[in-house]
Amino acid sequence: MTGREILEKLERREFTREVLKEALSINDRGFNEALFKLADEIRRKYVGDEVHIRAIIEFSNVCRKNCLYCGLRRDNKNLKRYRMTPEEIVERARLAVQFGAKTIVLQSGEDPYYMPDVISDIVKEIKKMGVAVTLSLGEWPREYYEKWKEAGADRYLLRHETANPVLHRKLRPDTSFENRLNCLLTLKELGYETGAGSMVGLPGQTIDDLVDDLLFLKEHDFDMVGIGPFIPHPDTPLANEKKGDFTLTLKMVALTRILLPDSNIPATTAMGTIVPGGREITLRCGANVIMPNWTPSPYRQLYQLYPGKICVFEKDTACIPCVMKMIELLGRKPGRDWGGRKRVFETV
């Protein structure tokens, strides 16, 4: 298939494995630019020019899991651990709202200390502020998810990382792809807006694996999809591996937009870490969400999923004004509401 034929098939929504694999495999600048343009047009048509701002508070870097790629893994003895108090978390959320955030994202390692009741109490307090609450806390029993939904949580982000069960087990030895999927299906069933997403460039990952990720996202019609490159952390077993490729990751974002026209897709912080201006580029290739770091100092320097993370040493109230300026410079506008998924596209 020629590049033109692939683009025509994508426009006709002929999402065969062959088409997606060819789209990811072609290493041609002209094709890539046409793919990004198509994704941007679909983004504009179905989710518009608003960029939704989700202020993320990383409230604990304690984690019971031992994922091979993650700097928060429990065997990383070089990381100074922290836990924010519930009062600190709520006050930080209040400040984000004052700065204009319409969604608060609470993210942590899998830290049993807060589970489930402390999280419920925090969610209830933040919901009084009139904003959406997204949780990104990992894999927990169904009853925890139920409690948090009853407390008022609106969304849950649980990236599947890779849909290859063998690779998943190798990289995440404490758990399995099956368990991850069961959690995602439970979250959907409970009425959460549910987010998945993958890492690009994982050691041992193939183009076929990336195609499986895209087909998995399409099959389950996720409301949110976060995609970012693998970035090796020096205090993990994958320290010496190669980082994920920016352009290939960008193509995954673009194809996700084409597959899921009205889902919310962030320009992830990792994209801005491996390439200067990477988030802005991603917002021009299908993304419509940005997640400014709202973790207060000194904690923000310690939430080390990967090294070199941007926006860590800036003033800890700089990020929301910064992304608002970024959105303006792109000719877009900040979202005016909670930015939930609006189903305007009928999936075929």
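Glycine residues also receive a Cβ, built from the backbone N, Cα and C atoms like all the rest.
Here the original residues are kept at every noted site.
Copied over from Swiss-Prot:
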DOMAIN    49-268  domain 'Radical SAM core'
MUTAGEN   C63 to A  Eliminates binding of one iron-sulfur cluster; when associated with A-67 and A-70
BINDING   C63, C67, C70  [4Fe-4S] cluster binding site
MUTAGEN   C67 to A  Eliminates binding of one iron-sulfur cluster; when associated with A-63 and A-70
MUTAGEN   C70 to A  Eliminates binding of one iron-sulfur cluster; when associated with A-63 and A-67
BINDING   C311, C319, C322  [2Fe-2S] cluster binding site
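Recorded features from Swiss-Prot, shown on the structure.
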residue: C63; record: mutagenesis position; Cβ contacts under 8 Å, 6 or more apart: C70, L72, R73, R74, S108, G109, E110, D111, G138
residue: C67; record: mutagenesis position; Cβ contacts under 8 Å, 6 or more apart: R73, L171, R172, P173, D174
residue: C311; record: [2Fe-2S] cluster binding site; Cβ contacts under 8 Å, 6 or more apart: T269, G272, P292, N293, A318, C319, C322
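Among the recorded positions C70, C319, C322, the residue whose Cβ has the fewest other Cβ atoms within 10 Å is C322.
One way to see the shell of the [2Fe-2S] cluster site is to take the Cβ centroid of C311, C319, C322; the remaining same-chain residues with a Cβ within 8 Å of it are P292, N293, I310, E314, A318, I320, P321, V323. In sequence order, K65, N66, Y69, G71, L72, R73, R74, G109, E110, R172, L305 are the residues of the same chain, not among C63, C67, C70, whose CB sits within 8 A of the CB centroid for the [4Fe-4S] cluster site. Following the DSSP three-state reduction, the secondary structure of C322 ([2Fe-2S] cluster binding site) is helix. According to DSSP, C311 ([2Fe-2S] cluster binding site) sits in a coil region rather than a helix or strand. Regional average pLDDT for the domain 'Radical SAM core' (49-268) in the model is 99.
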